[in-house]
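Since the structure comes first, as structure tokens, the remarks are kept for the end.
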Amino acid sequence: MAALQYNCDAGLAKAPTFHPSLWGDFFLTYQPPTAPQHVYMKERAELLKEEVREIVKGTNELPKLLDLIITLQRLGLDNHYEIEIDEHLHFIYNSSCDVKDLNLVSLRFYLLRKNGYDVSSDVFLNFKDKDGNFASDDIRSLLSLYNAAYLRTHGEEVLDEAIIFTRRHLEAALTSLESKLADEVSLSLQTPLFRRVRILETRNYIPIYEMEPSRNEAMLEFAKLNFNLLQILYCEELKTVTAWWKQLNIETDLSFIRDRIVEMHFWMAGACSEPKYSLSRVILTKMTAFITILDDIIDTHSTTEEGKLLAKAIDRCSQDANEVLPDYMKHFYMFLLKTFDSCEDELGPNKRYRVFYLKELLKILVRGYSQEIEWRDEHYVPETIDKHLEISRVTVGAFQLACSSFVGMGDIITKEVLDWLLTYPELLKCFTTFVRLSNDITSTKREQTGGHHASTVQCYMMEHSTTMHDACEKIKGLIEDSWKDMMQLYLTPTEQSKVVAQTVVDFARTGDYMYKKTDAFTFSHTIKDMIALLYVEPILF
């Protein structure tokens, strides 16, 4: 079968110049609050947690219940009340709802689908007039409908139409709204509520909630303390992984890679934000570091032969393989093996077996990289975007990170779950397709100036003889299809714990955030302010 041709230099990628770290050793000098301060914060938070629990238990009216649970989720407090919220969700699912109240119906639909209940979207047909338009001009109701509609699956035309209708009306009304509602509408038009990274939403929402006349003071204080305690934990983790990163001697041995250890932790914290996932975040950050280094070596720096040698060494995971590597790779490779050993110690005797999966994930990654090296050197473009994705959805690294997140989790993740994840189930295929397409839209122009293999964008352009603009527009549609695919699988009952699907969706949210406007990981100045809010600036009382 004849290969399509794409012009790039064979044998050696042209290394780009990445901007240096924006944070340097900043977090190495992090000083946590004094022990008495920390103890006070935790004790006060425990008291407030129980006070809020009484509020959660005592709320029974449907409108108040919907508002309460959504507020708890946005404040980052819902994980403290999982049992109570599950009971309330069961009640909400089995309760009748005023089918004439668009806001109420939308909030109920949003909350139930967000928590895995496969409720029908036909309920929204009740709000369409004889012309097929939604019969409402209330902005709050339209905003709720807009956010609810993004939990759509394939074939739900009423939700597709709802997004078009509400977006048009919300955009038209934006300039005439009072500032608080205008800000909320503007934010939703940029990123619908369901797709926001949860911990970043919490950091942004707490100051907004503080301005609400109807706010609950106990919930507000608990939310602030809860976030600030989490921020302390994040900074301690970041101090640990920064010290680990320094041992790689990036400045001398790997000066050409993206020096982004802070951004790596930031990304992983977005996917696994809760305190109980501390070990998972640390392991994930280290895996992200290895994936970044491998990507930058093989994709943009090494010769073809050097890249293949490194891929073979990763596949062996043996100290002997280090002997044939170029000098600049040797320390990195041995450090990789040393980190695998330390991960076994961190996981403990009952979970050390899980490091096998980290190794297997990197082996899968470099096999894909080897295929892409051949594409680059042979000037090859796969004939269809589907054939491209067979390889490129694996090499984007999202599969490796999503699976790695479960290695550091508790007993709820069994060996059977990890084995199942390695089979590359459909949910992970949909997720990694989404990340690959999102990545390619933002990075293709930059990468094609550096002798990179053809991306899915170039593949689509050549397959359909179209322009880059048209290809990107089409791929945006495929990205929306990937969200629908993920949502359908998210709502489909499986033998796996619901934490698996929830975590994959959380990773999708981080991918949407990092690739929404640019490649924010590579050009990390675009997220520096948000990183400061998450790590450096506590929420004031």
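Note that Cβ sites are derived from N, Cα and C of the backbone, with glycine treated the same way.
Here the original residues stay in place, and none of the substitutions has been built in.
The Mg(2+) 1 binding site annotation in Swiss-Prot covers D295, D299. Counting every protein chain shown, 18 other Cβ atoms lie within 10 Å of the Cβ of D295 (Mg(2+) 1 binding site).
Feature annotation from Swiss-Prot assigns Mg(2+) 2 binding site to D295, D299; the stated evidence is similarity to another entry.
Quoted from Swiss-Prot, the note on the mutagenesis of Y369 to S is: No effect on zingiberene production, but increased production of (E)-alpha-bergamotene and (E)-beta-farnesene. Production of beta-sesquiphellandrene and increased production of (E)-alpha-bergamotene and (E)-beta-farnesene; when associated with V-401 or with V-401 and S-435. For Y369 (mutagenesis position), applying a Cβ distance below 8 Å and a minimum sequence separation of six or more within one chain yields L294, D295, I298, D299, G307, A311, T395.
Looking at Swiss-Prot, the entry for mutagenesis of L401 to V says: Changed product specificity and production of mainly beta-sesquiphellandrene. Production of beta-sesquiphellandrene and increased production of (E)-alpha-bergamotene and (E)-beta-farnesene; when associated with S-369 or with S-369 and S-435. Within 10 Å of the C-beta of L401 (mutagenesis position) we count 25 further C-beta atoms, all protein chains included.
One mutagenesis experiment catalogued in Swiss-Prot, V435 to S, is accompanied by this note: Production of mainly beta-sesquiphellandrene and beta-bisabolene. Production of beta-sesquiphellandrene and increased production of (E)-alpha-bergamotene and (E)-beta-farnesene; when associated with S-369 and V-401. Mapped onto three states, the DSSP output places V435 (mutagenesis position) in helix.
The Mg(2+) 3 binding site annotation in Swiss-Prot covers N439, S443, E447.
V435 (mutagenesis position) has a Cβ environment of 25 other Cβ atoms inside 10 Å. Between the listed binding-site residues, namely N439, S443, the fewest other CB atoms within 10 angstroms of a CB are found at S443. Separation of the C-alpha atoms of S443 (Mg(2+) 3 binding site) and L401 (mutagenesis position): 20 Å, rounded to the nearest whole number. V435 (mutagenesis position) sits 12 Å from L401 (mutagenesis position), counting Cα to Cα.
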